[in-house]
Amino acid sequence: MESIEQQLTELRTTLRHHEYLYHVMDAPEIPDAEYDRLMRELRELETKHPELITPDSPTQRVGAAPLAAFSQIRHEVPMLSLDNVFDEESFLAFNKRVQDRLKNNEKVTWCCELKLDGLAVSILYENGVLVSAATRGDGTTGEDITSNVRTIRAIPLKLHGENIPARLEVRGEVFLPQAGFEKINEDARRTGGKVFANPRNAAAGSLRQLDPRITAKRPLTFFCYGVGVLEGGELPDTHLGRLLQFKKWGLPVSDRVTLCESAEEVLAFYHKVEEDRPTLGFDIDGVVIKVNSLAQQEQLGFVARAPRWAVAFKFPAQEQMTFVRDVEFQVGRTGAITPVARLEPVHVAGVLVSNATLHNADEIERLGLRIGDKVVIRRAGDVIPQVVNVVLSERPEDTREVVFPTHCPVCGSDVERVEGEAVARCTGGLICGAQRKESLKHFVSRRAMDVDGMGDKIIDQLVEKEYVHTPADLFKLTAGKLTGLERMGPKSAQNVVNALEKAKETTFARFLYALGIREVGEATAAGLAAYFGTLEALEAASIEELQKVPDVGIVVASHVHNFFAEESNRNVISELLAEGVHWPAPIVINAEEIDSPFAGKTVVLTGSLSQMSRDDAKARLVELGAKVAGSVSKKTDLVIAGEAAGSKLAKAQELGIEVIDEAEMLRLLGS
């Protein structure tokens, strides 16, 4: 007679086998009812013997309790995005760039896949067992969705087969088939629940549930398309070979993956998929085209946040016709005035569209748009609604000219348009309510001053009630004043006050980024902070001095110089410092007096480090007299390459710049 352990092992093995046949091979051998019977038998045995339950059991897909919030997972290898092409000419230009970059006229073959319209995820297996899963997030850090991913039956909790790597990070797309999407919405309408606009939104909403039991009820599925971390094992040296190996281990791969021998075959694949698109049963918005050879991929490298060896060939966006009811003008954080078309609502690609951006005055002139016109609306990339053209043959007689404002629609200040720029801007600065709201929202955001609990709606109310006019006013708020806001009780109000107090202790780089200087993002702010060290030195810097900072050109230097030249901005900064905003004093370093191999050198870090964080490494390098830059140029003296170094390493090699690895960096730091 079999032992309980043997029965459990056999049931789990049988169920995993049938999950593989159903989800990966699309060739089920048993009816659903038989699968359900086996699952019930396993569940009953595990209920009687809970001490024998294993984490990879098919019964353990459903989490037991909701989470309070998602924690973060940092991607060991960044999840990069892809560049897009939208027509054959652009694809052929991409193909030529690839051919030109490869030496010796090497033959290029292409692995072509469907571009699924879902949610990109990363799944980590250790010794074949699923241990974590994360969303793409910002490409560097994503949300921990492990409990939810475990509920998706297409994703194996344990890989099967031989030669499975010790650590394998699989990347792919979670999506919702059309039939499942329609059923979710049908159930929602019947029960008065939330109706989703399209399958992608439904997939994202299902996967980002704090309660995995809800995710388990949604018929999500998954196809894998790539690899991140790979340790303690090997994979084939072609992209297609890797996908086929994934399939052998039990991971689902689309059966539409195709190897193409030429650009002509790629175009034929694209048109065939476009033709079949309505019958696939799930949403796609194009095809993904990748160089098949891993060696060639490595040779081609990366640029910015995308590989040079892959591209997304998007399908033409879906279009509809409707009428322009009116054109209104919105004011953004930097004073940019953007015209927005208010439309007769129309469904485009499954979404009800009632507004579309018109970008600027030049675009209105190019379109020849008048209020009342019949227009063609497109969801560019199936996401952002835009006006494609005016249907002049059906123009009504009572259309009206669109008049671009000469004064800000919010504060009445003059509108100016700098010669050579397409964007018109309000000159009202912080006296403009619209700019004030957006500036304050940026100021408190996570990557800026990081004021926890200070959401957009709170900022809106604070500005509308005239409690806050400048960022410094935020630090004068009391719990009593906040309690008067909508949905803000005494406890929540005190939490916000505490968060503001905590935010006073920041870094020079975060403070600069929070000020919202035009063209100054996080990387530029960090570069300015590292180079000048103190606010006083930065405020006094000339445009010429500012351009000595790595990655700062004449445009950014001018914006920074003009910002600090404006008295109202200096006054706001003084108020912030008076309210207690502060950061650690810089370590004053004279590179000439430091006996260090890094002294006086411009250094760039790339890839992931295993022995210390990037921030710690930067701090140590600066202490030893280095200037740490964000990108590689002819001014770069040294590149430190960690794991999965990408385009920066390739550029350094191209320019003949010295490159060292993490081990050598640590040795030099120790010396």
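Along the chain as shown, the residues are counted starting at 1.
Each Cβ is built from the backbone N, Cα and C atoms, and glycine gets one as well.
Modelled residues match the original; the substitutions are not represented.
Record features, source Swiss-Prot:
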type	residues	note
ACT_SITE	Lys115	active site, N6-AMP-lysine intermediate
BINDING	Asp32, Ala33, Glu34, Tyr35, Asp36, Ser81, Leu82, Glu113, Arg136, Glu173, Lys290, Lys314	NAD(+) binding site
BINDING	Cys408, Cys411, Cys426, Cys432	Zn(2+) binding site
DOMAIN	593-671	domain 'BRCT'
MUTAGEN	Glu10 to Ala	No effect
MUTAGEN	Asp36 to Glu	Reduces nick joining activity by 96%
MUTAGEN	Asp138 to Ala	Reduces nick joining activity by 63%
MUTAGEN	Arg379 to Ala or Gln	Reduces nick joining activity by over 95%
MUTAGEN	Gly489 to Asp or Val	Reduces nick joining activity by 95%
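Structure with Swiss-Prot features highlighted.
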residue : record                                  : Cβ contacts under 8 Å, 6 or more apart
Glu34   : NAD(+) binding site                     : none
Leu82   : NAD(+) binding site                     : Val288, Ala306, Pro307, Ala310, Val311, Ala312
Lys115  : active site, N6-AMP-lysine intermediate : Ile284, Asp285, Gly286, Val287, Val288, Ala312, Phe313, Lys314
Arg136  : NAD(+) binding site                     : Met79, Leu119, Ala120, Val121, Ser122, Gly142
Lys290  : NAD(+) binding site                     : Trp110, Cys111, Cys112, Glu113, His239, Gln297, Trp309, Ala310
Cys426  : Zn(2+) binding site                     : Val331, Gly335, Ile337, Cys408, Val410, Cys411, Ser413, Asp414, Val415, Cys432, Ala434, Gln435
DSSP-derived class (H/G/I helix, E/B strand, else coil) of Arg136 (NAD(+) binding site): coil
Around the Cβ of Cys408 (Zn(2+) binding site), the count of other Cβ atoms that are within 10 Å: 24
Proximal residue to Glu10 (mutagenesis position) among mutagenesis positions Asp138, Arg379, Gly489 (C-alpha distance): Asp138
Recorded positions compared (Glu10, Cys432) - the one with the fewest other Cβ atoms within 10 Å: Glu10
Among Arg379, Cys411, Gly489 [recorded positions], residue with fewest other Cβ within 10 Å: Gly489
Between Asp138 (mutagenesis position) and Arg379 (mutagenesis position): CA-CA distance (Å): 23
Same chain, 6+ residues apart, C-beta under 8 Å of the C-beta of Asp138 (mutagenesis position), given in sequence order: none
Stretch-averaged pLDDT - the domain 'BRCT' (593-671): 82
Helix, strand or coil at Arg379 (mutagenesis position) [DSSP, three-state]: strand
Composition by DSSP (helix, strand, coil) of residues within the domain 'BRCT' (593-671): 29 helix, 18 strand, 32 coil
